[in-house]
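Pulled from Swiss-Prot, these are the features on record:
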- H83, H182: heme b b562 binding site (BINDING)
- H97, H196: heme b b566 binding site (BINDING)
- H201: ubiquinone binding site (BINDING)
- H313 to R: In strain: Isolate Y6 (VARIANT)
- R318 to W: In strain: Isolate Y6 (VARIANT)
Amino acid sequence: MTNIRKTHPLIKIVNHSFIDLPTPSNISAWWNFGSLLGFCLIIQIVTGLFLAMHYTSDTMTAFSSVTHICRDVNYGWLIRYMHANGASMFFICLFLHVGRGLYYGSYTYLETWNIGVILLFAVMATAFMGYVLPRGQMSFWGATVITNLLSAIPYIGTTLVEWIWGGFSVDKATLTRFFAFHFVLPFVIAALAMIHLLFLHETGSNNPSGLVSDSDKIPFHPYFSIKDLLGALILLLAFMNLVLFTPDLLGDPDNYIPANPLNTPPHIKPEWYFLFAYTILRSIPNKLGGVLALVFSILILMLFPILHMSKQHSMMFRPLSQCFFWILVADLFTLTWIGGQPVEYPFITIGQVASILYFTIILIILPSISLLENKLLKW
């Protein structure tokens with residue numbers, strides 16, 4: 001009798017995706033982040049569902065409903081902090097996952113890469129809308145400033161902002177629609193993640209060497225399922241450490257103050273995972289220019305397949321490219337740090353230099369270095 005996992009129409013799909021999937025034998029721990037992102041998404045959907053049972057999206061009660069969750073709901077404080085810090089873990093895994101793709105040349109799998117960039121945009125939109133919901137002081141002003149950026153769009157900008165707000169400021173209508181979108185989008189993300197996997201399994205996984213690995217593949221289960229489980233346990237350990245010991249480490253203290261439209265915080269900033277893009281936005285004195293630079297700082301990922309000039313797939317055997325890749329990583333850390341600093345000298349100048357360096361490395365230096373490496377290898 002043939003095994004049910006190979007014949008049943010539904011179980012067969014799971015079998016081809018997670019059990020009998022031919023996987024390159026040499027993929028490292030950097031390939032764990034895909035499954036960790038799935039794990040993070042499940043945590044966010046489950047905790048978010050329980051939070052939605054108690055949250056009210058009304059300007060008068062939003063802040064108190066979050067307080068009520070933390071004080072009166074059984075383990076409400078745990079659910080709330082798991083959800084808030086789960087977003088941070090999600091973005092840490094996302095940045096590492098994208099970084100792995102850039103380092104090992106995974107962007108040459110065009111469909112998978114482009115769906116991945118769309119996923120990144122969807123996760124960023126979801127996280128932003130979720131940040132607005134507790135209606136703390138920084139939530140409110142962050143929402144006001146970021147949505148107001150759309151007013152930089154010529155001709156329709158102001159109308160567009162008022163349409164998104166549902167009025168003349170971030171109010172009840174804004175909160176209600178953001179809550180609706182914040183609830184729905186994670187399920188859209190889950191669907192996109194399945195499409196991402198579907199495209200990945202059309203070509204098979206990349207591997208650290210960047211070489212074709214058809215002759216050296218092993219089944220996903222038990223080898224990589226155990227490896228992914230270990231990764232999930234390590235992530236869970238780090239995550240629960242953060243949630244139970246320092247739950248407010250990555251948050252903003254201003255969010256413990258209810259939103260006050262009459263009192264602007266001295267320094268408005270988004271969550272830490274948006275700071276690099278926020279710095280790029282602030283570095284350009286022109287509003288429309290800043291918004292375009294902000295969007296392009298993420299959209300630039302779509303250009304990597306076009307900018308790939310090397311005859312080699314991966315950076316594993318390209319020390320010059322590696323050097324500039326790590327300079328780019330250091331630059332992103334610098335941008336993140338500057339985003340959290342006040343808008344004054346020397347932070348403005350450092351931010352502008354780091355922003356120029358970010359685009360220069362990606363658009364000019366990395367392709368040029370790749371061509372130089374080809375020449376040095378006489379390719």
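In case you wondered, yes, glycine gets a Cβ from its N, Cα and C as well.
Known features from Swiss-Prot, placed on the structure.
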residue : record                   : contacts (Cβ under 8 Å, 6+ apart)
H83     : heme b b562 binding site : Q44, T47, G48, L51
H97     : heme b b566 binding site : F33, G34, L37
H182    : heme b b562 binding site : G48, T126, M129, G130, L133
H196    : heme b b566 binding site : T112, I115, G116, L119
H201    : ubiquinone binding site  : H16, S17, L21
H313    : variant position         : Y104, G105, T108, N206, G210, L211
R318    : variant position         : S310, Q312, S370, E373
